[in-house]
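Colleague: I am attaching a structure below and will ask some questions about it afterwards.
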Amino acid sequence: MARTKQTARKATAWQAPRKPLATKAAGKRAPPTGGIKKPHRYKPGTLALREIRKYQKSTQLLLRKLPFQRLVREIAQAISPDLRFQSAAIGALQEASEAYLVQLFEDTNLCAIHARRVTIMPRDMQLARRLRREGP
């Protein structure tokens, strides 16, 4: 382990806290107001960064399975009314669509950062899709 520099400190003797004098009147202090404690608040952005790290570490699906399955069936119903799906097929569709969306949001975030912003906007997503040659 690397050696670190130690700074000189003034040596201070430990002192016990003084007891209050008994001659003071005990009733002069204001009574405590309700005892309501404020809830702890993190600095803005701390929880967002924690959430980002949590989801980047995990490999779980981000969208719930049943709502995604209903969406797939609704879209398929518009194309052909008598389509049936294996559960593995819907799982593969969900994996692929989530990977696509995550990558799109990463590119969108890069576009926002390039514009010296931290908030993504629709025009960032349009630029990301245009650079990918996906659409207008």
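Glycine is treated like the rest: Cβ placed from N, Cα and C.
Where a substitution is noted, the model still shows the residue that was there originally.
Quick paste from Swiss-Prot:
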MUTAGEN   K43 to R  Enhanced binding of histone H1 to histone H3.Y-containing nucleosomes. Does not greatly affect the stability of the nucleosome
MUTAGEN   L47 to V  Triggers interaction with DAXX; when associated with I-63
MUTAGEN   Q60 to E  Does not establish interaction with DAXX
MUTAGEN   L63 to I  Does not affect stability of the nucleosome. Triggers interaction with DAXX; when associated with V-47
MUTAGEN   M125 to I  Impaired association between H3.Y and H4 and stability of the nucleosome
MUTAGEN   R133 to G  Does not affect association between H3.Y and H4
MUTAGEN   G135 to R  Impaired association between H3.Y and H4
Colleague: Quick one: Cα separation, Q60 (mutagenesis position) versus M125 (mutagenesis position), in Å?
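Modeller: A Cα-Cα distance of 24 Å.
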Colleague: If you measure from the Cα of L47 (mutagenesis position), which of the mutagenesis positions L63, M125, R133, G135 is the nearest?
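Modeller: Checking each of L63, M125, R133, G135 against L47 (mutagenesis position), the shortest Cα distance is to L63.
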Colleague: Might you list, by sequence position, any residue in that chain lying six or more from M125 (mutagenesis position) with a Cβ less than 8 Å away from its Cβ?
Modeller: L104, T108, C111
Colleague: Sequence gap of 6 or more, Cβ distance under 8 Å: name the residues on the same chain that satisfy this around R133 (mutagenesis position), in order along the sequence.
Modeller: none
Colleague: Through the lens of DSSP with three states only, how would you label R133 (mutagenesis position)?
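Modeller: Where R133 (mutagenesis position) sits, the three-state DSSP reduction gives coil.
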Colleague: Which residues in the same chain, at least 6 apart in sequence, have a Cβ under 8 Å from the Cβ of L63 (mutagenesis position)?
Modeller: Q94, E98
Colleague: To the nearest whole angstrom, state the Cα distance for the pair K43 (mutagenesis position) and G135 (mutagenesis position).
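Modeller: Cα-Cα distance, K43 (mutagenesis position) to G135 (mutagenesis position): 39 Å.
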Colleague: To see if you understand the setup: which same-chain residues, six or more apart in sequence, place their Cβ under 8 Å from that of G135 (mutagenesis position)?
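Modeller: For G135 (mutagenesis position), the qualifying residues are R129.
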Colleague: For K43 (mutagenesis position), just count the other CB atoms lying within 10 A of its CB, please.
Modeller: 7
